[in-house]
Amino acid sequence: MATLSRFLKKRSLASNRLFSTQLPHTNIKSEVSQLIGKTPMVYLKKVTEGCGAYIAVKQEMFQPTSSIKDRPALAMINDAEKKGLISPEKTTLIEPTSGNMGISMAFMAAMKGYKMVLTMPSYTSMERRVTMRAFGADLILTDPTKGMGGTVKKAYELLESTPNAFMLQQFSNPANTQVHFDTTGPEIWEETLGNVDIFVMGIGSGGTVTGVGLYLKSKNPNVKIYGLEPTESNILNGGKPGPHHITGNGVGSKPDIVDMDLMEEVLMVSSEDAVNMARELAVKEGLMVGISSGANTVAALRLAQKPENKGKLIVTVHASFGERYLSSVLYQDLRKEAENMQPVSVD
């Protein structure tokens, strides 16, 4: 079986090389990574009733794997390849993740021909696990009580024991920030015609808020940048790490790449408020998004309600699609309801 798998993989790679030299002249993308970026923005209308400011949201659910993490996954792999640190079919990539970055990494590894090993806390959703495995990645779950710290520790253990292994280190990799300076920031500036006044974004690795913030500030120093973290794990506000449901934010330590001086403030949003807002966005705005997107919206609404921000344009991000959270606290009640539904008789 292993021999057959290797044969099919080699045949696929050979076919791809042949295919790439024989493409007809069209506007069709030659590979799926070219679909990354240039996501649309939309104004929120119903959940913003009573606010004095406008809120526009960049919809990263339109990325190939339905999350913003496709951007840094592609950037970090390309950067490492250019530096000669990794090569397809030879390097095993190992990365700790809370979910979306792992999915994006697995997606890129499958496309480029890398073996991918991911470590992840066991409290993350079943959808994340299945999606990573669907892309061919190996997945190791870690003790949920150890949080992301335990996940990172396990990844480093694997890095030391695995031949030809490499870790892209999203929490300290400058390419994670640079891709948002090069793509996400300019896209926001162009779509708002330079009229953005405030940008607010949850802090996980810190790549998005730092990269976008630096770009917007370079275009207009008066743009205000805000971060946010879970109330239950508010280490950037001097608190202690703790369990929460805003997956992807509040990793329990200050990431190396986050620029705290860039931000006016790091707002705090509770898991309960984030979950409730994500649900509300689905039924009121038709936007089915994840929990961190709910948190971003809560923070944007708080800023929009401040008298000093009346008439201003606030931009935030919906980082991922809500279908990835069906088994999580976000939709677990609806899932149980759906599982218990009984068919009606039809005459």
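Cβ coordinates are placed from backbone N, Cα and C, and glycine is handled just like the others.
Original residues throughout; no substitutions modelled.
Quick caveat, the model's predicted, so the values are computed rather than measured.
Marked as pyridoxal 5'-phosphate binding site by Swiss-Prot: ASN100, GLY204, SER205, GLY206, GLY207, THR208, SER292. Neighbour density for SER292 (pyridoxal 5'-phosphate binding site): within 10 A of its CB lie 32 other CB atoms from the protein chains shown.
For GLU157 (mutagenesis position), other Cβ atoms within 10 Å of its Cβ number 13. As a published mutagenesis entry, GLU157 to Asn or Gln appears in Swiss-Prot alongside the note: No effect on catalytic activities.
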Q: Measure from the Cβ of ASN100 (pyridoxal 5'-phosphate binding site) and count the other Cβ atoms within 10 Å, all protein chains considered.
A: 29
Q | Cα separation, GLU157 (mutagenesis position) to SER292 (pyridoxal 5'-phosphate binding site) (Å, whole number) | A | 29
Q.
Just to be sure I understand the packing, how many Cβ atoms besides its own are within 10 Å of the Cβ of SER205 (pyridoxal 5'-phosphate binding site)?
A. 25
Q | Neighbour count (Cβ, 10 Å) for GLY207 (pyridoxal 5'-phosphate binding site) | A | 32
Q: Do me a favour and check the Cα-Cα span between SER205 (pyridoxal 5'-phosphate binding site) and GLU157 (mutagenesis position); whole Å is fine.
A: 21
